[in-house]
Amino acid sequence: MGAGHSHDHPGGNERSLKIALALTGTFLIAEVVGGVMTKSLALISDAAHMLTDTVALAIALAAIAIAKRPADKKRTFGYYRFEILAAAFNALLLFGVAIYILYEAYLRLKSPPQIESTGMFVVAVLGLIINLISMRMLSSGQSSSLNVKGAYLEVWSDLLGSVGVIAGAIIIRFTGWAWVDSAIAVLIGLWVLPRTWILLKSSLNVLLEGVPDDVDLAEVEKQILATPGVKSFHDLHIWALTSGKASLTVHVVNDTAVNPEMEVLPELKQMLADKFDITHVTIQFELAPCEQADAAQHFNASPALVGSKSLAAGGN
């Protein structure tokens with residue numbers, strides 16, 4: 001038997017995240033106050049969206065800090081799931097906020113209040129500037145850090161919301177159509193809901209230890225089987241500790257003519273890292289399928305001996 005392990009360490013630009021968080025968090029308060037003073041539901045709904053930016057930035061920072069904490073005897077996998085729990089909470093909170101905004105917009109469409117378009121415009125422009133600065137701060141790190149990239153995309157999407165509010169303020173200023181404010185709030189709410197569902201679904205998938213969305217299980221099975229020295233495999237499991245940190249365990253039945261630890265293991269580890277970005281790998285080698293080969297069917301991840309070369313050949 002043999003086992004292979006490799007570990008990666010998360011990184012990120014903490015300084016950029018801290019500056020972006022300070023800017024976004026400060027303006028979030030200003031936007032809520034501005035929305036209340038100008039009676040603009042569009043501003044308030046955009047502030048709700050900016051709240052997700054603030055939480056996303058905080059999660060990214062927390063994930064970097066927590067990732068530095070070593071695993072202990074109680075949490076042998078470390079503390080990576082904190083990020084996922086926070087993301088799931090963020091999604092549930094967003095659902096509630098978006099539904100409230102849609103309901104409030106429905107009431108306002110029937111009786112639109114007087115909107116202070118000038119104040120609405122000024123606050124939205126300031127929000128646009130804050131988003132542009134935050135994007136600039138995060139742009140350098142978003143290509144190398146998944147956390148920073150997620151925060152960058154949150155800020156980018158909120159920037160579009162600010163543009164919508166600015167357009168609404170201009171329309172109200174020159175036409176007096178107060179209903180436009182509620183209409184824009186509805187659009188922002190409808191835009192946020194699908195993204196919220198995607199975030200919640202992805203979080204639940206990680207918590208349920210499902211196969212990561214960016215990993216093609218069938219292709220992994222195919223590539224394992226194609227590795228020289230592999231006769232078959234079973235008990236294959238792929239899951240993620242957190243976003244971008246996939247793990248894999250598998251039982252491999254190896255050819256008796258090869259040394260599995262010296263010949264097969266390096267090939268499998270290299271292939272999984274290069275093609276699927278799976279770097280935390282545990283492989284058990286066997287000369288014949290163990291008793292867990294039948295039990296593996298209960299997981300429905302890959303039926304026992306789904307990777308037999310005879311089956312693969314018949315499928316071509």
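Glycine is treated like the rest: Cβ placed from N, Cα and C.
Just the original residues are modelled here, none of the noted substitutions.
Here is what Swiss-Prot says about this protein:
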type: MUTAGEN; residues: His5 to Arg; note: Decreases zinc resistance
type: MUTAGEN; residues: His9 to Arg; note: Decreases zinc resistance
type: MUTAGEN; residues: Glu31 to Asp; note: Decreases zinc resistance
type: MUTAGEN; residues: Glu31 to Lys; note: Lack of zinc resistance
type: MUTAGEN; residues: His49 to Ala; note: Lack of zinc resistance
type: MUTAGEN; residues: Met50 to Leu; note: Hypersensitive to zinc
type: MUTAGEN; residues: Asp53 to Ala, Glu or Asn; note: Hypersensitive to zinc
type: MUTAGEN; residues: Asp181 to Glu or Asn; note: Hypersensitive to zinc
(request) For Asp181 (mutagenesis position) and Glu31 (mutagenesis position), determine the Cα separation and express it in whole Å. (result) 15
(message) Between the Cα atoms of His49 (mutagenesis position) and Glu31 (mutagenesis position), what distance do you get, rounded to the nearest Å?
(response) 11
(request) Going by DSSP, give the three-state secondary structure for Met50 (mutagenesis position). (result) helix
(request) Can you check which residues sit near Glu31 (mutagenesis position), meaning Cβ under 8 Å from its Cβ, same chain, 6 or more apart in sequence, and list them in order? (result) Leu43, Ile44, Asp46, Ala47, Met50, Val123, Gly127
(request) For Asp53 (mutagenesis position), write down the residues of its own chain that are at least 6 apart in sequence and whose Cβ falls under 8 Å from its Cβ; none is a fine answer. (result) Thr24, Leu28, Ser134, Ala151, Glu154, Val155, Asp158
